[in-house]
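Annotated features, as they stand in Swiss-Prot:
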type	residues	note
DOMAIN	1-159	domain 'PCI'
MUTAGEN	ASP12 to Ala	No effect on the interaction with CSN8
MUTAGEN	GLU44 to Ala	Decreased interaction with CSN8. Strongly decreased interaction with CSN8; when associated with A-71
MUTAGEN	HIS71 to Ala	Decreased interaction with CSN8. Strongly decreased interaction with CSN8; when associated with A-44
MUTAGEN	LYS144 to Ala	No effect on the interaction with CSN1, but decreased interaction with CSN8
MUTAGEN	GLU153 to Ala	No effect on the interactions with CSN1 and CSN8
Amino acid sequence: MDIEQKQAEIIDQLVKRASTCKSEALGPLIIEATSHPSLFAFSEILALPNVAQLEGTTDSVYLDLLRLFAHGTWGDYKCNATRLPHLSPDQILKLKQLTVLTLAESNKVLPYDTLMVELDVSNVRELEDFLINECMYAGIVRGKLDQLKRCFEVPFAAGRDLRPGQLGNMLHTLSNWLNTSENLLISIQDKIKWADNMSEMDKKHRKEAEEGVEEVKKSLSMKGDVDIRGNKEMFGEPSGVMDYEEDGIRPKRRRHPVTR
């Protein structure tokens, strides 16, 4: 079972339970959700009306905790630890996993130095063990550890819950991408038309060149015929006259009498 399917089943169960809980029972359920080893999305629980009603009550810290796991990082928790519930080891692990997902949203190459600061890890061995055992084996990221360059290359990372305002930014980005794609398509179509026109012109020029060659061939053929006839006239008829004249002026041989 992949991570998305597993999460869907867990979320469905928790949403059903949370939707019928009273406010005093929501705190333990939120702690359970944020500690679950296979749950990395919390927006559906956060969207429940009775969960939203925790705002302004004595249990509002659990609502803040749920928001932290939906959108925040380990660094955010450290900055607000005094007004949030104390985290269990499972929750700390979960929040650090979510921190890696947040970092991978904007960068596909994560330097070890950045990760060690963001995760409060003191050495490379500990960091690499965490990335392998708690992130890659958990299925939330796919990547490669580059010990020479001291970085974590992340071609895939599971998505987190959308932060407030993030959907609008995504729509704006998609709109810009769509406009760019349309302009690119128009440019490609123009280039295709230009190529077609050039092809037609090339065919036309080639045809004209072939016709020109044929005309030259015909002209040369006609000139050759004329030259041959001229040569026959120059060297054929005068030769006959000369023979005639030679025959006309040739002296006749006298026959001498024979003496006996």
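Cβ from N, Cα, C; glycine included.
Original residues throughout; no substitutions modelled.
Cβ-based neighbour count (10 Å, all protein chains) for LYS144 (mutagenesis position) stands at 10.
Within 10 Å of the C-beta of GLU44 (mutagenesis position) there are 16 other C-beta atoms, taking all protein chains into account. Across the residues of the domain 'PCI' (1-159), the predicted structure has a mean pLDDT of 95. Using a 10 Å Cα-Cα cut-off around LYS144 (mutagenesis position), the mutagenesis positions ASP12, GLU44, HIS71, GLU153 reduce to GLU153.
Listed in sequence order, the residues of the same chain lying 6 or more apart from ASP12 (mutagenesis position) and placing their CB within less than 8 Å of its CB: none are present. Looking at GLU153 (mutagenesis position) and HIS71 (mutagenesis position), their Cα atoms lie 23 Å from each other. Between the CA atoms of HIS71 (mutagenesis position) and GLU44 (mutagenesis position) there is a gap of 13 Å. In the three-state DSSP assignment, the secondary structure recorded for ASP12 (mutagenesis position) is helix.
Each of the mutagenesis positions HIS71, GLU153 was scored by the number of other CB atoms within 10 Å of its CB, and the largest score is that of HIS71.
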